[in-house]
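Have a look at the structure below, then the notes.
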Amino acid sequence: MSEMVNVHGWMEEALSSQDEMKERNQSAYDIISGLCHEERGSIDGEEDDEEEEDGEKPKKRGPKKKKMTKARVERFRVRRVKANARERSRMHGLNDALENLRRVMPCYSKTQKLSKIETLRLARNYIWALSDILEQGQNAEGKGFLEILCKGLSQPTSNLVAGCLQLGPQAMFLDKHEEKSHICDSSLTGHTYNYQSPGLPSPPYGNIDVHHLHLKPSSFKPVMDPSVVTHTLNCTTPPYEGALTPPLSIGGNFSLKQDSSPDMDKSYAFRSPYPALGLGGSHGHASHFHTSVPRYELPIDMAYEPYPHHAIFTE
């Protein structure tokens, strides 16, 4: 009987201890929850203050940037090194393939290396030319084959192709020059030449016929020894093949029949202000050259004093 009383007392003590523990846990939970509410309230208050201060600035959106740790930096470096190695190997393979393509082209040169785009263009033209040879039965050494090969290529590449085929660098342009020469010959047989002058009206000056031009003899009289004059006349200059000047009267040598004026037909003598030296004499006074034709004087506003006719001695 006494044992049962002891067991009952022990059970009551255990229950009372459990109740005390529950009360303690509840009080601790209440304290923690109160602290959490206070912290949340303070954080909300701080955020409200920041929003009021920075109300004009937009909020940053998107994923947050992770911190760069040593492990991440190392991973990035390894990834970049691998990407560079892949790109390097790809470019090496491309260059090797282009070099093999250059070797099978009809103009392979170790000194003059074709660019990538020129190599691809030449390969396209080569395939095109070979297909034409197979279809039409043409000769691979003709000019047509060379023209197909050089279509769309630059001038140095075209010269290289022509040199390798032993046709000369300008062989592909011979037919074109011949056609141009025939066109020029046919145009030279015409009678009318059109010259455009920018500063003059077109009716009498823009167009001119060949039969309207005639060469007048020079109106200047020689003032030196006739032998020197004949020597200078025999020395002729090569003809000028460029474009002719507009058909105006220049120096009284050229004139137009339709625009001829009486003043231009007059011949004016040339008189030198200096005394002429005798070409055959050794020493002595120089003889003056006088002409009976009156000289032509231009009106000049400023005063002009001629040089005195004094004797000139040769030393």
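Keep in mind that glycine also has a Cβ here, set from the backbone N, Cα and C atoms.
Every residue here is the original one, so none of the noted swaps is modelled.
Some features that Swiss-Prot has for this protein:
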- 78-130: domain 'bHLH' (DOMAIN)
- Ser89 to Asp: Mimics a phosphorylated residue. Retains a general neurogenic activity but severely impairs anterior marker-inducing abilities (MUTAGEN)
- Ser89 to Asn: Retains ability to induce both general and anterior neural markers (MUTAGEN)
Other C-beta atoms that fall within 10 angstroms of the C-beta of Ser89 (mutagenesis position): 10
Reported mean pLDDT - the domain 'bHLH' (78-130): 89
Local backbone state of Ser89 (mutagenesis position), from DSSP in three classes: helix
The domain 'bHLH' (78-130): DSSP-derived helix, strand, coil residue counts: 41 helix, 0 strand, 12 coil
